[in-house]
Amino acid sequence: MAAGRPVRGPELAPRRLLQLLLLVLLGGPGRGAALSGNVTGPGPHSASGSSRRDVPVTSPPPPLLSHCGRAAHCEPLRYNVCLGSALPYGATTTLLAGDSDSQEEAHGKLVLWSGLRNAPRCWAVIQPLLCAVYMPKCENDRVELPSRTLCQATRGPCAIVERERGWPDFLRCTPDHFPEGCPNEVQNIKFNSSGQCEAPLVRTDNPKSWYEDVEGCGIQCQNPLFTEAEHQDMHSYIAAFGAVTGLCTLFTLATFVADWRNSNRYPAVILFYVNACFFVGSIGWLAQFMDGARREIVCRADGTMRFGEPTSSETLSCVIIFVIVYYALMAGVVWFVVLTYAWHTSFKALGTTYQPLSGKTSYFHLLTWSLPFVLTVAILAVAQVDGDSVSGICFVGYKNYRYRAGFVLAPIGLVLIVGGYFLIRGVMTLFSIKSNHPGLLSEKAASKINETMLRLGIFGFLAFGFVLITFSCHFYDFFNQAEWERSFRDYVLCQANVTIGLPTKKPIPDCEIKNRPSLLVEKINLFAMFGTGIAMSTWVWTKATLLIWRRTWCRLTGHSDDEPKRIKKSKMIAKAFSKRRELLQNPGQELSFSMHTVSHDGPVAGLAFDLNEPSADVSSAWAQHVTKMVARRGAILPQDVSVTPVATPVPPEEQANMWLVEAEISPELEKRLGRKKKRRKRKKEVCPLRPAPELHHSAPVPATSAVPRLPQLPRQKCLVAANAWGTGESCRQGAWTLVSNPFCPEPSPHQDPFLPGASAPRVWAQGRLQGLGSIHSRTNLMEAEILDADSDF
């Protein structure tokens with residue numbers, strides 16, 4: 001150290017004067033050169049004295065300021081090159097280097113400092129400082145002190161030194177070591193050794209890509225925590241599971257579309273939207289396998305890893321993939337909550353006519369599409385989208401796990417709680433219906449309830465399992481991420497050979513990353529995500545789906561499907577009633593039913609229960625004979641009854657018009673009505689086809705029915721009982737007479753009870769046919785329906 005070297009300043013001048021005198025007398029150029037300090041040491045030129053080394057002639061240096069120099073013992077340079085650049089002077093001193101006592105030791109320290117070559121921006125500014133301290137210019141027993149500006153220029157780019165080891169005391173920018181405004185010869189040296197980045201860092205001029213405290217270098221695009229073989233293994237894994245998920249969800253979507261008219265019913269149609277979300281998400285995962293797409297997605301133009309997206313200087317490929325994957329994932333999990341809620345409310349309404357989801361579907365869509373949109377916009381606003389070469393996509397929180405916890409785990413955890421609550425309540429509702437009301441359930445409905453409870457249980461178990469796996473894998477990442485970053489930083493420093501302050505000559509050990517994430521955990525995490533999509537698609541793995549595709553194939557190829565169809569009774573009767581006019585002309589005509597009339601559960605079997613009707617379906621083969629059944633029951637009449645009221649009618653005003661039809665009543669009712677006829681005028685029978693003949697007999701007049709009737713159709717032939725209008729004298733007992741209109745019968749030419757002079761009494765039927773009105777009255781039809789309600793058609 002300089003403190004151990006006594007310097008006798010006054011004795012130096014006579015000694016130097018004596019040396020100059022000897023030089024002039026002897027004329028030895030070699031010795032003069034040696035004394036001038038411009039050679040590196042003994043050599044052939046100085047030994048023989050026959051040759052001379054030319055010294056470049058330079059302009060005299062400016063006078064050294066008093067505060068810019070310090071007295072020192074000058075030594076001839078043993079190494080005239082500092083960090084690859086030639087020095088323009090021949091003498092130096094080790095006074096300023098506090099960790100070196102000789103030029104050899106100073107040279108060894110410079111070799112260690114040369115590890116900063118792997119930090120390009122730091123290396124560009126620290127080279128002059130190191131040469132000015134370890135190999136300063138020394139002349140006339142005074143050493144030049146480097147300026148404070150030269151020292152401070154290294155603080156920013158070389159922050160890694162301060163962070164890792166700290167600056168030595170003699171390199172701290174203190175005024176006694178680095179005075180202000182001092183020129184230095186080293187500042188004029190052009191250092192031609194450019195810095196480079198050691199793998200896994202790459203050179204970049206983008207400040208956003210710089211690795212922390214290593215300006216000019218960024219992390220390479222390929223994740224250094226995983227090997228190349230692990231990258232290939234993970235990519236094959238993603239390709240396989242992504243393809244399976246995409247195909248399963250695509251099959252589900254196609255099944256719904258093939259039978260959309262029957263499948264577009266809540267809550268089953270919610271599974272269509274859930275599978276659509278997972279299908280779009282799988283497309284985002286598989287996009288990396290297009291030619292050159294993965295590098296475009298996860299890498300920046302300078303070859304560094306993407307993080308902190310979106311940025312204005314890069315393409316939108318990373319952001320697009322993030323939006324596709326994240327938005328689809330969040331929309332899918334929100335739809336899952338809506339699905340469990342719809343199941344819960346639908347099961348509660350079983351056995352009633354109440355439609356709990358009516359009017360709520362718009363709110364379902366508003367919630368499921370807007371909430372993921374808000375989360376996506378929030379992530380893009382805070383610029384926390386990062387790329388990952390292992391997964392091949394861009395996602396939130398690869399760099400900062402706190403954002404991944406807030407934008408991924410928090411929504412999924414909330415979905416698990418809410419969806420699990422509704423799912424458990426739905427299963428409990430089904431179990432309660434089955435246990436407490438066994439008599440209300442048909443065998444088919446009970447079987448559907450058992451099947452649905454089993455499927456809901458399996459589905460709930462898978463959902464809880466996949467969410468638990470996702471949380472476990474993320475917590476594994478969160479708890480170990482700091483250790484992985486530390487291990488990677490040590491690896492970077494080892495590769496850069498930054499060993500500041502460790503004066504050792506031991507060989508540098510092999511650099512390796514000691515702690516790395518497990519590839520198996522990453523695979524399990526991806527399996528949970530892809531497995532959720534596959535589980536959502538299993539709801540259409542039913543026999544009903546096979547029937548749908550069979551009908552679709554027959555429809556596309558033009559072949560007929562000979563399998564008997566199941567048709568709802570209500571649809572069948574409505575079909576026959578709508579064609580009553582055609583069937584009246586041709587009673588043997590068969591009804592044709594389109595595929596849209598056919599009743600089936602849709603692709604999601606087991607979610608539609610009919611607890612009130614034990615046999616809601618009938619065979620399509622039997623349905624072809626529905627015309628005979630309708631005719632036998634009197635549903636097809638010569639009059640238009642298409643608007644017959646279904647509720648209790650309100651009695652109209654008592655006036656004769658086309659909407660009131662006379663009907664025969666029982667004798668008991670006739671007696672009661674006879675008293676009222678004294679207080680009101682007798683009414684004449686109205687016949688729409690011809691004027692009613694004037695009545696002159698004293699027979700009891702049928703009372704006006706209070707049931708509203710439709711206008712009569714034109715006169716048509718039909719069968720009526722002859723004894724309802726005449727006596728046995730005019731026709732045989734039990735014989736039938738063909739009349740034009742049962743409501744306006746044609747009188748017999750021998751005797752007509754409505755013509756003047758007719759004295760035959762009316763014959764009223766007794767028993768089941770007695771006391772009833774005409775054969776086509778509303779009362780007669782209703783009783784016939786009640787009596788034949790249990791008959792087999």
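Keep in mind that glycine also has a Cβ here, set from the backbone N, Cα and C atoms.
Annotated domain 'FZ' per Swiss-Prot: 69-185, in sequence order, evidence recorded as sequence analysis. Mean pLDDT, taken over the domain 'FZ' (69-185), works out to 87 on the 0 to 100 scale.
Using a 10 Å radius centred on the Cβ of Tyr398 (mutagenesis position) and all shown protein chains, the other Cβ atoms total 23. In the three-state DSSP scheme, Tyr398 (mutagenesis position) falls into the coil class. According to Swiss-Prot, the cholesterol binding site annotation covers Asp99, Tyr398, on the basis of experimental evidence.
Leu116 to Ala appears in Swiss-Prot as a mutagenesis experiment; the accompanying note says: Reduced sterol binding. Its Cβ placed at the centre, Leu116 (mutagenesis position) has 27 other Cβ atoms within 10 Å.
According to Swiss-Prot, the mutagenesis experiment Val333 to Phe carries the annotation: Failure to localize to primary cilia. Loss of cholesterol-induced activity. A C-beta separation below 8 Å, combined with a sequence spacing of at least six in one chain, links Val333 (mutagenesis position) to Pro411, Ile412, Val415.
According to Swiss-Prot, the mutagenesis experiment Tyr398 to Phe carries this note: Remains responsive to SHH and 20S-hydroxycholesterol. Reduced basal signaling.
Experimental mutagenesis at this site is recorded by Swiss-Prot as Ala463 to Phe, annotated: Loss of activity in response to SHH. Non-local contacts of Ala463 (mutagenesis position) by the CB criterion (under 8 A, 6+ apart in sequence, same chain) comprise Phe336, Leu416, Gly419, Gly420, Leu423, Thr532, Ala535.
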Inter-residue C-alpha distance, Asp99 (cholesterol binding site) and Leu116 (mutagenesis position) (nearest angstrom): 18
Cα-to-Cα gap, Tyr398 (mutagenesis position) vs Leu116 (mutagenesis position), nearest whole Å: 29
The domain 'FZ' (69-185): DSSP-derived helix, strand, coil residue counts: 46 helix, 16 strand, 55 coil
